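All remarks here apply to the structure that follows.
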Amino acid sequence: MRLILLVLLATWQVVVDTRAPTFPDKLTQQLQQQGTTEPQGDHVCTVKTIVDDYELKKVIHTVVYNDTEQCLNPLTGFQCTVEKRGQKASYQRQLVKKEKYVKQCCDGYYQTKDHFCLPDCNPPCKKGKCIEPGKCECDPGYGGKYCASSCSVGTWGLGCSKSCDCENGANCDPELGTCICTSGFQGERCEKPCPDNKWGPNCVKSCPCQNGGKCNKEGKCVCSDGWGGEFCLNKCEEGKFGAECKFECNCQNGATCDNTNGKCICKSGYHGALCENECSVGFFGSGCTQKCDCLNNQNCDSSSGECKCIGWTGKHCDIGCSRGRFGLQCKQNCTCPGLEFSDSNASCDAKTGQCQCESGYKGPKCDERKCDAEQYGADCSKTCTCVRENTLMCAPNTGFCRCKPGFYGDNCELACSKDSYGPNCEKQAMCDWNHASECNPETGSCVCKPGRTGKNCSEPCPLDFYGPNCAHQCQCNQRGVGCDGADGKCQCDRGWTGHRCEHHCPADTFGANCEKRCKCPKGIGCDPITGECTCPAGLQGANCDIGCPEGSYGPGCKLHCKCVNGKCDKETGECTCQPGFFGSDCSTTCSKGKYGESCELSCPCSDASCSKQTGKCLCPLGTKGVSCDQKCDPNTFGFLCQETVTPSPCASTDPKNGVCLSCPPGSSGIHCEHNCPAGSYGDGCQQVCSCADGHGCDPTTGECICEPGYHGKTCSEKCPDGKYGYGCALDCPKCASGSTCDHINGLCICPAGLEGALCTRPCSAGFWGNGCRQVCRCTSEYKQCNAQTGECSCPAGFQGDRCDKPCEDGYYGPDCIKKCKCQGTATSSCNRVSGACHCHPGFTGEFCHALCPESTFGLKCSKECPKDGCGDGYECDAAIGCCHVDQMSCGKAKQEFEALNGAGRSTGLTWFFVLLIVALCGGLGLIALFYRNKYQKEKDPDMPTVSFHKAPNNDEGREFQNPLYSRQSVFPDSDAFSSENNGNHQGGPPNGLLTLEEEELENKKIHGRSAAGRGNNDYASLDEVAGEGSSSSASASASRRGLNSSEQSRRPLLEEHDEEEFDEPHENSISPAHAVTTSNHNENPYADISSPDPVTQNSANKKRAQDNLYT
C-alpha cells in the first residue's frame, strides 16, 4: 500500500512540476533607429560609408545553491537536499565600426526638401527650366544657353533688324523669325484658326474630344448634348440627358429618354408625357395613336397592333383557317386522321380543333376504322384492290388507295418520275438538274453530282472541300486558295505552283500557277507575285531606268536618307554634310567658337558665338561691334543696341530687352496684354484665388464668381434647402416629404421607392431604388421586390437573392424558411410549396412515419394483397405487394422502416454507456484522493530550524538560501542581521519562526504576489528581494510557501539578467558585493540547517510545518 501511495505522490509531483511556468530571458534594447533623410525617385546613387553602431556582449556569473529532489526517504517527506550550480547572465554594450551603404543624389543633381533629386544648372536658367545638368529648356520668346536673351516684340534676326509678320497676337522666334502662335491659331503667320480637332499654340495638340465635342483654348472638352466625361466618350446613361448629362429623366413603364433633350420615348402600348398611361381598348402603338383594324370581332396587341386571330388568319383576321388548322392564327394542326389526303372528308373545328369524322371512321379522334384493313363499304363486304406494299391504307368508306410517298396510281402500282415525289407524286422536286442526278421519292431531297451541294445542288463546294456532296477535304497547303470541287485539284496563290502549291515560281515567271513571263530588262528579275521588276540600288521605275529622287536610296529607292543637314549617296545612303555640320547623319553642329565645313576655323568674337557657316559674330543682348566688345549706350537696348526705350503702361521695363517688369493689377504678359490666368489675380497675378474648385474669380479684386448651385465668399457653400441656380435665387418645387431638391438644376431627387416629377408616386411593380429606375432582378414570375432595397420576395418553393433556386430537400414555403416534418427521404418527399409529405409506396401517416397495414401496399396503401395470402415463398411487401422473398426489392420498405426506428434506440444506448464510464472514472479518482490524504496525515516529520552566521570576508554572497523557502533574501546591513540572531525576539518563537497569528498577518501582506514568481519557485529576482527587505521574519514567512519546486523552474531565474545593466545603476539596485556570485562552497555564507529537539518544538509550529510539507 505504501508503494502505491509513493507512486501516486511521484505522479502528482510531475504534474505539478510540468505546470510550473518558465521564464524566458528578457533583453532590453535601448538603441533607437534614426529617421531617414535619403532621397528617392530617379537619379539616386548608392555610396559606401563608415558609421558607429552598438553590440551587446554577454557576461556569465556562476552561482552555487541548495535544492531539493525527490527520493525514497519517507522521513524527509520524500524530498532530499542537494547542492547545485547555476549561471546568471548580464549584458554590456560595446561600440563598433560598421560599413553602411547610403543613398544620395548623383553628380549634377541636388536634393529637395521633399527628398527628390533635380538637375542643377549653374548659373540658373533665367527664362526657362533646367531639364538636365547644365542644360536649360527656354520659355517661348527666349534663347541662349541660359535663356537670358530675347528680341523685342515684333523683331527677330541679327540685330533684331527684321520685323515679324505674324497675326492674331502671335510673336516670333528671336533667332529664326518663325511665328509662335498663341493658343487656337496655326499657319506660317498664325493666320488660320485651329480646326475642331486641334488646339493649343500652332494647333499641334490633338483635341481628344469625341462625339461632336469641341476643345476650348485650354484643351478642355465641351461636350455636345447627350455626351459626358473628360473626352465626351460616355454616352449619357439611361435616365440622364443634356450637356454633360447633368439632367435626369423621369420616364415610366420602361420608356427610354432622348439623351439630348430629355423627351420620353414611350414603348408601344403607352402614352403620356412620362409614358405613364396604357393604351385604351382598340388602340395601340407608340403614343396609342393608332387604331386596331381587326375583323370578325377579333382584338389586337396594344404594343404592335397585330391582330390576335382565333379561328382566323390574315393581317386583319379576314381569312378562315385552312383544312386541318385551328387556334391562334391557325397555327395549330388538327390531329384527326385522313386530313393529310386531298380526297379525305375529315375536318376539325377552326377554333377548338375538335375532330369531325368522315364516313368509315369513328372515335373522338376519328382514328378508329369501322371495317377491317382489307375491307371497305357500308357493310364492309368489299375487298380493297391496292398494292399492299405501296399503300398506306385503303379508305374504309370508298376503297380508295392512299399511296405511300413515291408511288401513285389507282392501286398505287406506279413509282414517281425523276423530278416528282411525295404522296401520289404530286410534289415537284426543286433540284438544279444540271448539277443533280436524282431526288428522294419520299422527301424530295436532291442527290448532287460531285462538286455541288445545297438544297437544290445549285451551290459549289465550300473552300477546301470537293467530291460528291462535298464530302472530301482538299489537301492543299497554306499557299493554296482551295481546290476544284469535282476532282480536288489545288488552286495555288500567285507566285506558287505544284500539286499542293509547294514550289516557288521558276525564274522569269510570276502570277497564278506561274503562267506569266517577266518583262524586265536583261539581268533584272521580277516579283513572283506581281511581276514588278526588282530594281538594283539607286534605280526605280517599271523598267528600273529612273534614278532615286532626293531623300531616298538603295534597291528600288525604297530606303529614306537620314541626313539632317546634307545629302546622301543614291546607292549607299552615305551623307555629305553642309558647312557647319558633321557626323554620320550631319546632325552635329560645330562647338562654340568654331565654324566652317570641318568646324576647324575659330570665331573672331569676344565672348560671343558666331555663324556656323560664315563665322560672323552673333552679339548677345546689350553688346555691339564687329567683335561684340562694346556695351549699349543709355536709353538703348536689345540686339546690337538698336532698340530705344518707348513710353508704355508698364511700371518698369528690362533695360536689355524692353520687357515689362511690373504689370498693373489683373494683367500679365511681356506687354501686360493678357488677363491673369485662371485662379490668380492682383499685382503680377501673384495672388491665388481663394474660391472653391470649379469657381473663378475677378482678375483685379479676386472676388469669387460662383457657379449655379453655390454661394458664399469662396463659393464653397451649397444653396440652402429650397433654393437653386445662380446666386441661389430660384425657389425649388414642392418635392414630396423625404425627397430633396438638386441645388444646381432644381429637379426633385426622389428617395428609394418613389418616382415622379415631385416624387409623389410609389414605384411601379417590378421597379425599385432612387427614382424607381432600377428593375427588379427576381427571376420569379411575380417580379416582386422591396421598393427601397430591391430585395426579392420569393414565392413558396423558391429561395436565393433572385428567387432562382428551388428549396433544398427538407424545406418549403416562401423563401424556403420552413422545415419539413416528414419522416425522411427513405420514406417520403416534401412538397416545397406547401410542405405536405408525399409518402413513398408502402408508407402512410401525416409524416409518412408508419408502414402500410398488413395485407395492404402501394401509394397511400390503396391496394390489397390476396386475402388468402401470396403463396409459398412469397410475402406481401408494403411497397410492391406480393413478391418472392429472394427478390432484391422484396422487404426493402420494412428494412427502411426498421432502420429509422432502430437509430433512436442505438442513440439512447450510446449515452447510457458514456455516463456509466464517467461515473466509474469519478469513483476511482475519489478513492485515490482519500488514501493520499490519509497517508499524509500519518506522517509526523521534524520541522527544521534555520540559524544565520555572518560571513566575515564574503559580502558578495550574502544571501539566504534554503530549499524549503520560496524566495531569497539579501542582507546589506550586517548589524541588523546580527541583532536578529542575538535573540531580539522577546516572547516569540526562536530562530525567526512566526506564531500562527504572525503568519496569518504576514500572508495578508504578501497576498497577490505573482504565483509564477514566488509560489512555485525557490528563488526570486535580486531586484525584488532588495526591494522587499531582508529581515529574518520575512525569510521565515517565506519558508512556509512552495516546498516542491523543480530545477527546471528555478534555472531560468538564475540566468535572468537585469534590465538596468544597460544604463547607469538604479538607486534601488543591488551592488556587486550583494550579488549571488560565489563559486567556492567552503566559503559559502549561507545559513546552517539543523533539526531541534521535537520535545522543545512549539506544537503549533510543528503542526504548521507538517501541513506545509505536504501542501
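Cβ from N, Cα, C; glycine included.
Taken straight from Swiss-Prot:
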- 118-148: domain 'EGF-like 1' (DOMAIN)
- P124 to L: In n1995; increase in corpses in L1 head (MUTAGEN)
- C136 to Y: In n2091; increase in corpses in L1 head (MUTAGEN)
- 199-233: domain 'EGF-like 3' (DOMAIN)
- 241-276: domain 'EGF-like 4' (DOMAIN)
- C330 to Y: In n2089; increase in corpses in L1 head (MUTAGEN)
- 421-458: domain 'EGF-like 5' (DOMAIN)
- C448 to Y: In e1797, n2000, and n2092; increase in corpses in L1 head (MUTAGEN)
- C501 to Y: In n1951; increase in corpses in L1 head (MUTAGEN)
- C803 to Y: In e1801; increase in corpses in L1 head (MUTAGEN)
- N962 to A: 85% loss of activity. Does not attenuate engulfment defects seen in ced-1(e1735) mutants. Severely impaired interaction with ced-6. Increased protein levels, reduced polyubiquitination and reduced degradation rate (MUTAGEN)
- Y965 to A: 71% loss of activity (MUTAGEN)
- Y965 to F: Does not attenuate engulfment defects seen in ced-1(e1735) mutants. Does not affect binding to ced-6. Reduced polyubiquitination and reduced degradation rate (MUTAGEN)
- Y1019 to A: 54% loss of activity. Does not rescue engulfment defects seen in ced-1(e1735) mutants. Reduced phosphorylation by src-1. Reduced interaction with nck-1. Does not affect binding to ced-6 or trim-21 (MUTAGEN)
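Positions of Swiss-Prot features highlighted on the structure.
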| residue | record | DSSP (3 states) |
| --- | --- | --- |
| P124 | mutagenesis position | coil |
| C136 | mutagenesis position | strand |
| C330 | mutagenesis position | coil |
| C448 | mutagenesis position | strand |
| C501 | mutagenesis position | coil |
| C803 | mutagenesis position | coil |
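Listed by sequence, the residues of this chain that lie at least six past the ends of the domain 'EGF-like 5' (421-458) yet keep a Cβ under 8 A from its Cβ atoms are 340-341, 392, 402-408, 414-415, 466-470, 484-487.
Within the same chain, the residues at least 6 positions away from C501 (mutagenesis position) whose Cβ sits under 8 Å from its Cβ are C476, N477, R479, G480, C490, C492, D493, listed in sequence order. The Cβ neighbour count for C448 (mutagenesis position), using a 10 Å radius over every protein chain in view, is 24. Ranking the mutagenesis positions C136, C330, C448, C803 by Cα distance from P124 (mutagenesis position) puts C136 first. Across the structure, C803 (mutagenesis position) and C330 (mutagenesis position) are spaced 37 Å apart at their Cα atoms. In terms of DSSP secondary structure, the domain 'EGF-like 4' (241-276) contains 3 helix, 9 strand, 24 coil. Mean per-residue pLDDT, taken over the domain 'EGF-like 3' (199-233), amounts to 83. Fewest other C-beta atoms within 10 Å: among the mutagenesis positions C136, C330, C803, that description fits C330.
Cβ-based neighbour count (10 Å, all protein chains) for P124 (mutagenesis position) stands at 12.
Straight-line distance linking the Cα atoms of C448 (mutagenesis position) and C330 (mutagenesis position), rounded to a whole number, equals 36 Å. Here C330 (mutagenesis position) is positioned 88 angstrom away from C136 (mutagenesis position), judged by their C-alpha atoms. Secondary structure by DSSP for the domain 'EGF-like 5' (421-458): 3 helix, 12 strand, 23 coil.
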